[in-house]
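These notes are about the structure you will find just below.
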Amino acid sequence: MVLGKVKSLTISFDCLNDSNVPVYSSGDTVSGRVNLEVTGEIRVKSLKIHARGHAKVRWTESRNAGSNTAYTQNYTEEVEYFNHKDILIGHERDDDNSEEGFHTIHSGRHEYAFSFELPQTPLATSFEGRHGSVRYWVKAELHRPWLLPVKLKKEFTVFEHIDINTPSLLSPQAGTKEKTLCCWFCTSGPISLSAKIERKGYTPGESIQIFAEIENCSSRMVVPKAAIYQTQAFYAKGKMKEVKQLVANLRGESLSSGKTETWNGKLLKIPPVSPSILDCSIIRVEYSLMVYVDIPGAMDLFLNLPLVIGTIPLHPFGSRTSSVSSQCSMNMNWLSLSLPERPEAPPSYAEVVTEEQRRNNLAPVSACDDFERALQGPLFAYIQEFRFLPPPLYSEIDPNPDQSADDRPSCPSR
């Protein structure tokens, strides 16, 4: 008898969402099928699946041991979230080559269902970073007598949902800073920066309204700017490795001496990025909005406002502090807080982010320069995949103006 051959071995998931993409959360049931197609008749010892979820970090550092001796120090750490095994055909022992242990599979296509439940405890969101990752996968192994096993692995995505409708993420973020430039014995007037955003939590695809006032009482020409940064932190063996990446930015008008610029809701759109990861012990992903003043020949004046990128978008009537920039007409008076009859909610995370977009979106930048211009050219490079048009005209004003701003002395007349 001529034995048949394995033509294909595939894994498919039973997707329960409209996008037909396998996306799950803690406590969900992951189900699917192992699809086997054979030509002719084959004998099988076992068909197994192995499902696993884990976070893993790894990086290396060069060390100097003295006397021109150098060595490499490896830093690795791993956290396992679940480990599930099941046998779809056959038995546990693959070394049993007796005829009694074989199962015959006839020519054609065959499906073998599998199912397992994810832990109820919080799981880290799927992530691919510079020095680590969070991955979830199912692996199928087909074992046959006297032949090498056929193996296949397929990943699926897990989101640990972050609801931005919680009070802590709906609270406004604001700050004020001032800087005085000195050159030898000469001191110029101060440069002041005040900035505020409506809330801390956003989802990809939303635009952040930036309210800011920049006053230039110095003798130099300055430029106000804003940027969204992602910070990846990896932990292993008591050490920490950090990577900072630019995800979006914008530039204001140049300010000459004695001038002031006001941003009344300047828009900065959040591109497709991974949500924040805050509950993993070895990988942490955080975001911040940096509003800053580019000062030639001096350290920049910058103000960091923390952000959380979530997966559950803002409810249309969730809060009076909710951003309505993407749902309301441009001529709506923001001060009156009048809402449209049926505003459209911001897009959900799955609607705007694909795995390919998330991986390709981030452009690495140096994390240790702290905004010093050590190299030629602009401080922040554009992400080539995301070139932003100028923000639309916006006539809305800050509903909660800083009363002390009216009492602040303006630049002296020149």
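Please read every residue number as a count from 1 along the shown chain.
Every residue, even glycine, has its Cβ placed from backbone N, Cα and C.
According to Swiss-Prot, the mutagenesis experiment Lys48 to Glu carries the annotation: Abolishes interaction with ADRB2; when associated with E-52; E-85 and E-139. Taking a C-beta cut-off of under 8 Å and a sequence gap of six or more, Lys48 (mutagenesis position) has these contacts in its own chain: Lys85, Asp86, Ile87, Leu88, Gly90, Ala140, Glu141, His143.
Arg52 (mutagenesis position): 16 other CB atoms within 10 A of its CB, across all protein chains. In the three-state DSSP scheme, Arg52 (mutagenesis position) is classed as strand. Annotation of the mutagenesis experiment Arg52 to Glu in Swiss-Prot: Abolishes interaction with ADRB2; when associated with E-48; E-85 and E-139.
Among the mutagenesis entries in Swiss-Prot is Lys56 to Glu, noted as: Nearly abolishes interaction with ADRB2; when associated with E-58; E-135 and E-153. Here the Cβ of Lys56 (mutagenesis position) has 18 other Cβ atoms within 10 Å, regardless of which shown protein chain they belong to.
Arg58 (mutagenesis position) counts 15 other C-beta atoms within 10 Å of its own C-beta, drawing on all protein chains shown. According to Swiss-Prot, the mutagenesis experiment Arg58 to Glu carries the following note: Nearly abolishes interaction with ADRB2; when associated with E-56; E-135 and E-153.
Annotation of the published mutagenesis Lys85 to Glu in Swiss-Prot: Abolishes interaction with ADRB2; when associated with E-48; E-52 and E-139; the original residue is retained in the structure shown.
Of all Cβ atoms in the protein chains displayed, 19 besides its own lie within 10 Å of the Cβ of Arg135 (mutagenesis position). According to Swiss-Prot, the mutagenesis experiment Arg135 to Glu carries this note: Nearly abolishes interaction with ADRB2; when associated with E-56; E-58 and E-153.
When secondary structure is read from DSSP and collapsed to three states, Lys139 (mutagenesis position) falls in the strand class. Listed in Swiss-Prot as a mutagenesis experiment, Lys139 to Glu is described as follows: Abolishes interaction with ADRB2; when associated with E-48; E-52 and E-85.
Here Swiss-Prot notes a mutagenesis experiment, Lys153 to Glu, with the remark: Nearly abolishes interaction with ADRB2; when associated with E-56; E-58 and E-135. Cβ neighbour count for Lys153 (mutagenesis position) (all protein chains, 10 Å cutoff from its Cβ): 13.
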DSSP-derived structure type at Arg58 (mutagenesis position), helix or strand or else coil: strand
Cβ neighbours of Lys139 (mutagenesis position) where a neighbour is any other Cβ within 10 Å: 16
Mutagenesis positions clustered about Lys56 (mutagenesis position) [Cα within 10 Å; pool: Arg135, Lys139, Lys153]: Arg135
